[in-house]
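**Q** Swiss-Prot lists Cys19 with the feature [3Fe-4S] cluster binding site, giving a curator's inference as the kind of evidence. Annotation source Swiss-Prot lists domain 'GAF' at 16-152. Positions annotated as domain 'Histidine kinase' by Swiss-Prot: 182-432. A mutagenesis experiment is reported in Swiss-Prot for this position, Cys19 to Ser, and the note states: Binds less Fe(2+) and S(2-). Here Swiss-Prot describes Gln22 to Glu as a published mutagenesis experiment; the accompanying note says: Loss of Cl(-) response. One mutagenesis experiment catalogued in Swiss-Prot, Cys35 to Ser, is accompanied by this note: Binds less Fe(2+). Swiss-Prot lists Pro114 to Ala among its mutagenesis entries, and the accompanying note reads: Loss of Cl(-) response. Annotation of the mutagenesis experiment Gly123 to Ala in Swiss-Prot: Loss of Cl(-) response. Looking at Swiss-Prot, you'll find the mutagenesis Cys153 to Ser noted as follows: Binds less S(2-). What Swiss-Prot says about the mutagenesis result for His185 to Gln is this: Loss of autophosphorylation. Listed in Swiss-Prot is the mutagenesis experiment Gly359 to Ala, annotated as follows: Loss of autophosphorylation. Where Swiss-Prot documents Gly361 to Ala as a mutagenesis experiment, the accompanying text is: Loss of autophosphorylation.
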Amino acid sequence: MAGSISSMYSPSAGLISLCQSQVRLLQQGLRVDWCGVYLNQEETEQGLVPLVVSHGSTLVESESYGLISLPQGEVSPPMDDFSLPAVPVGVGQLSRRSRLEPPPFDADKRLVLPLVYGEEMVGLLVIHRSQGQWHGEEMMQLEAIAKSLAVACLLDQQQDWYRQAWEEQNQQYQWERQHWADLLHQLRNPLTALKTFSKLLLKRWHGDNKSQQVVEGIVRQGEHLQELLQSFEASQSQGPEAVPLLSSSPVTTIQVLPPADRVETMPLANFSLGEVLPPILLAHQAIAAERNITLTAQIALIDTVVMANRLALREVVNNLLDNGIKYTPNGGLVEVSLALEKVSSSGMDWATLAIADTGYGIPPEDQQKIFERNYRGVQGRGSINGTGLGLAIVADLVAQMGGKITVTSPNGLSRDPDQPGSTFTLWLRSGEQV
């Protein structure tokens, strides 16, 4: 069975160096004046890719020659004991892309030797010598060189296959790890709200003791879930530095689904912001109150229709409010406001949702990177815990909805220079124009 090389295969520097050394050996020991090592090219009928070509004492870059095309039957099939043909065999014409022409081939002074290992023919060794006839001892030496080149080519292909397989598996592993990190981060907001509501319910409870015990159980289980979540996040951040060993299954069984695929599949629809915002604001007002922060909402335009995705918008607003509350000190303020904007250059109508706070602000040098994964900037040096995922998730989801997200800091909401504040403005396409 003739082997072929994938178009993705790239011969290593080590293989090229080995071929060059073997070619030099042929030049010096057997007085060969032209020699070429060619590899089978997948998807090219009877085409062979030049790996190393030598003309006289000069090693020519393989790109200087084109494909070598061999008519049917010009290369004898390998025998069972892998011995070379007993007589020289012909070679077809060599096409080229440089000024260096191969020498004219005399039928009795050329050899085309198949590079065979097992049932795989991976290429050819093409040799021309203008002086002298080929003898038995020389043929044995050529056979040994052809065998060693065949083994080297197969091992190099195998190494390249494993490298490609490792890269694909590593890509899959990195995506899965990123996906889990996003899911864990998105779980934090509803879990925090659940725990806050449970504590508020417990404070206001005036019923029987049995029902109170049920509420206390909810609080305890919420705290337990939060501990498990933190533990899982910690283990994720310490993930293994290397991907587990590869299995023997083909690379084609690995299907990498990068986050970019979600851009094409996220369904968008027209809906009113009033269907999404009120419950989110209610939950975060309770969370803010527990931390002595005032959360206000100016949402007279709550019935504004946008073109977006409900679940994605919920995650975006949750993350922005969570950040606003987290980075605002006690006694601070978080404001939510809605507006309609028209961009004259494009003629498009946008609904803008601005979330402003009187928090610690974002330095100018951080504002360009704040939406990158795992980037926390100056906040990473503070005492407030975070993963640097929230705003990256926001940017990803907003992009998938065809919207925009901008940041302004300082925002002029606070007069305290130590708390310049930040405003994140979410731009959503108005549903009226779709």
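Every residue, even glycine, has its Cβ placed from backbone N, Cα and C.
Here the original residues stay in place, and none of the substitutions has been built in.
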**Q** Please compare the mutagenesis positions Pro114, Gly123, Gly359, Gly361 by how many other CB atoms fall within 10 Å of each one's CB, and tell me which has the fewest.
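**A** Checked Pro114, Gly123, Gly359, Gly361; of these mutagenesis positions, fewest Cβ neighbours within 10 Å: Pro114.
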**Q** Restricting to the domain 'Histidine kinase' (182-432), report the mean pLDDT as a whole number.
**A** 78
**Q** Helix, strand or coil at Gly361 (mutagenesis position), per DSSP?
**A** coil
**Q** With every protein chain in view, what's the tally of Cβ atoms within 10 Å of the Cβ of Cys153 (mutagenesis position), excluding that atom itself?
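**A** That number is 26.
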**Q** So what sits near Cys19 (mutagenesis position) in its own chain, CB-to-CB under 8 Å and at least six residues off in sequence?
**A** Val37, Leu51, Val52, Leu149, Ala152
**Q** Can you tell me which mutagenesis positions out of Gln22, Cys35, Pro114, Gly123 are within 10 A of Cys153 (mutagenesis position) by Cα, answering none if there aren't any?
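**A** Checking each Cα against Cys153 (mutagenesis position), the hits are Gly123.
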**Q** Just give me the nearest neighbour of His185 (mutagenesis position) among the mutagenesis positions Gln22, Cys35, Pro114, Gly123, Gly359, Cα to Cα.
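**A** Nearest in space to His185 (mutagenesis position), counting only the mutagenesis positions, is Gly359.
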**Q** Per DSSP, to which secondary structure element type does His185 (mutagenesis position) belong, with helix, strand and coil as the options?
**A** helix
**Q** Give me the Cα-Cα distance between Gly123 (mutagenesis position) and Gln22 (mutagenesis position), rounded to a whole Å.
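**A** Between the Cα atoms of Gly123 (mutagenesis position) and Gln22 (mutagenesis position), the distance comes to 15 Å.
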**Q** How big is the gap, in Å, between the Cα of Gln22 (mutagenesis position) and that of Gly359 (mutagenesis position), rounded to a whole number?
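**A** Distance between the two Cα atoms comes out at 70 Å.
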**Q** Within 10 Å of the Cβ of His185 (mutagenesis position), how many other Cβ atoms can be counted across all chains shown?
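**A** Here the count is 21.
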**Q** May I ask you to report the DSSP-based helix, strand or coil state of Cys153 (mutagenesis position)?
**A** helix
